[in-house]
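Structure record follows, encoded as structure tokens.
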Amino acid sequence: MAVPPGHGPFSGFPGPQEHTQVLPDVRLLPRRLPLAFRDATSAPLRKLSVDLIKTYKHINEVYYAKKKRRAQQAPPQDSSNKKEKKVLNHGYDDDNHDYIVRSGERWLERYEIDSLIGKGSFGQVVKAYDHQTQELVAIKIIKNKKAFLNQAQIELRLLELMNQHDTEMKYYIVHLKRHFMFRNHLCLVFELLSYNLYDLLRNTHFRGVSLNLTRKLAQQLCTALLFLATPELSIIHCDLKPENILLCNPKRSAIKIVDFGSSCQLGQRIYQYIQSRFYRSPEVLLGTPYDLAIDMWSLGCILVEMHTGEPLFSGSNEVDQMNRIVEVLGIPPAAMLDQAPKARKYFERLPGGGWTLRRTKELRKDYQGPGTRRLQEVLGVQTGGPGGRRAGEPGHSPADYLRFQDLVLRMLEYEPAARISPLGALQHGFFRRTADEATNTGPAGSSASTSPAPLDTCPSSSTASSISSSGGSSGSSSDNRTYRYSNRYCGGPGPPITDCEMNSPQVPPSQPLRPWAGGDVPHKTHQAPASASSLPGTGAQLPPQPRYLGRPPSPTSPPPPELMDVSLVGGPADCSPPHPAPAPQHPAASALRTRMTGGRPPLPPPDDPATLGPHLGLRGVPQSTAASS
């Protein structure tokens, strides 16, 4: 019986016709399979993990080999076809719109440029020799950009306003001598000053200066803030920090505040992001309205840093900054946080209505909680100063530290209205002369010097110096302490030094301390000076101003602070030698830092319009110019 095709016992095997179709597929199978499996060392997973460095090296070798071959194969370029570099301001400016400084260049047939001593976001600062007055000066050259010019015009207006109310230069504000336009750059001529307070700290290897020198610095800074708070001025500095406080002389404790590039007047606030982070006040961090009290907060931070050698609040960002403040001072008042637009950036509201610190990824692992890092421990009130380094030293008793701690805490009040005012600070017990201090410094009427040996006998230091006369940047400047100015001194020994170390206002203990009035308009019931005539030196019983014997500076970096003459004798802060310095053959021949009298800016020569820009009459610049910046 015939079996139908496909139904036999071997029906699962292909028939003759199907076999011929399958055979080609079987023959192609070996071609599709690799002859050998890939080496494990060349697997992508290994190349991107264990052998990642080798992979990168191989990529670099291949890349640069191809680049070299392309360079060899490319035809030589004709120099005439090269793209010409863009020329700015007829070749006088660089790509950043800064003036290209050339040593030896003479401006207005008067200023001979010596060297560049500083650079910042505003522009540059150069040291120059004024042939008309035979003095060294510092010239701040503003960038050739409209926004920077507008902001510099505001700074210029404030500086001229302060100079009008401080004709004797005794309120520790940098003196603007004159201004002019040169090749489309606004140039501000300042007195040439010495090192800043950060350089002074650096010279102590960040161990801090004595409490006595801290007191002298605090007294001058409070006087300067009192001057700025007069109703005729009402100026907020907005960037008070050690880098913006300069010594007049490297051997004296006289200081001056510089860099009013971020400053404003009450009621005319321009920016919200102001102050360097370490010295930024809580109201600025929280986004609430601010007034002159923000400078008092910065001053409190500065005083602690000057004595301990380290910033009190050294936050890495704004959140960390607030955390460090809370760590010392506790949670801010609920009434303040309720009105703060940025309160929830740092804090969380509790169900009961209070506030607690916001737990974020930015919170430090070593954070100890609100109020756990006490200021008493930071200052070493009961342990002989910071790290016990001042134990047994005269003027560093627990009573001295308690007065210092109380003053700082009053400066660091959260509420701006409760923060101590400059006048109240000058009346604080920290500046009063006690019986123990009189014993340490000798009789009040004694003329015998109790100061250390002349500074010329101290060993020289290899620390690099840093000088500033007016520069700096806005509150958004870097907190990495860029050293903007550098210079050296030359000179010789000078006359002996008279030390009147403990001169300070004598205020009866019963007189109460008045808090800061707060707000944009001075409060009538608070002890705000009615005019400049009520400031120190014009009738009010406030700290006398420093007067200094002429003494040329040291050829080295800042002296050890303990060898500085910290005397403050009645009279204006004088940074000049006893006699006018003769004109050197070249500005580099002498780096003696002096003070000269002011004057009106000279008009540019009319026969040189190509070289000089038009004279700019910037007196009385309206505040509206700030809008474009």
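Note that Cβ sites are derived from N, Cα and C of the backbone, with glycine treated the same way.
D239 (mutagenesis position) falls within neither a helix nor a strand when secondary structure is assigned with DSSP, and so counts as coil. What Swiss-Prot lists as active site, proton acceptor is D239, and the listing cites sequence analysis.
Among the features that Swiss-Prot reports, ATP binding site is placed at I117, G118, K119, G120, S121, F122, G123, Q124, V125, K140, F190, E191, L192, L193.
What Swiss-Prot records for 111-431 is domain 'Protein kinase', and it gives sequence analysis as the kind of evidence.
K140 (mutagenesis position) falls within a strand when secondary structure is assigned with DSSP. For the mutagenesis experiment K140 to R, the note given by Swiss-Prot reads: Abolishes kinase activity.
Record note (Swiss-Prot), mutagenesis D239 to A: Abolishes kinase activity. The unchanged residue is displayed. Within 10 Å of the C-beta of D239 (mutagenesis position) there are 28 other C-beta atoms, taking all protein chains into account.
Experimental mutagenesis is annotated in Swiss-Prot for Y271 to F, with the remark: Abolishes kinase activity; when associated with F-273.
Where Swiss-Prot documents Y273 to F as a mutagenesis experiment, the accompanying text is: Abolishes kinase activity; when associated with F-271. The Cβ of Y273 (mutagenesis position) has 12 neighbouring Cβ atoms from other residues within 10 Å, across all protein chains displayed.
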Using DSSP, would you call S121 (ATP binding site) helix, strand or coil?
coil
Going by C-alpha positions, which of the mutagenesis positions (K140, D239, Y271) is nearest L192 (ATP binding site)?
K140
Considering all pairs of residues in I117, G118, K119, G120, S121, F122, G123, Q124, V125, K140, F190, E191, L192, L193, annotated in the record as contacting ATP, what is the maximal C-alpha distance expressed in whole angstrom?
21
Please work out the mean pLDDT for the residues of the domain 'Protein kinase' (111-431).
95
Looking at the mutagenesis positions K140, D239, Y271, Y273, which ones sit with their CA no more than 10 Å from the CA of F190 (ATP binding site)?
K140
Fewest Cβ neighbours within 10 Å, where candidates are the recorded positions K119, K140:
K119
Taking just the CA atoms, what is the gap between K140 (mutagenesis position) and V125 (ATP binding site) in Å?
4
Of the binding-site residues listed here (I117, K119, S121, G123, V125), which is spatially closest to Y271 (mutagenesis position) when Cα positions are compared?
S121
Which residue, of the recorded positions F190, Y271, has its CB surrounded by the fewest other CB atoms within 10 A?
Y271
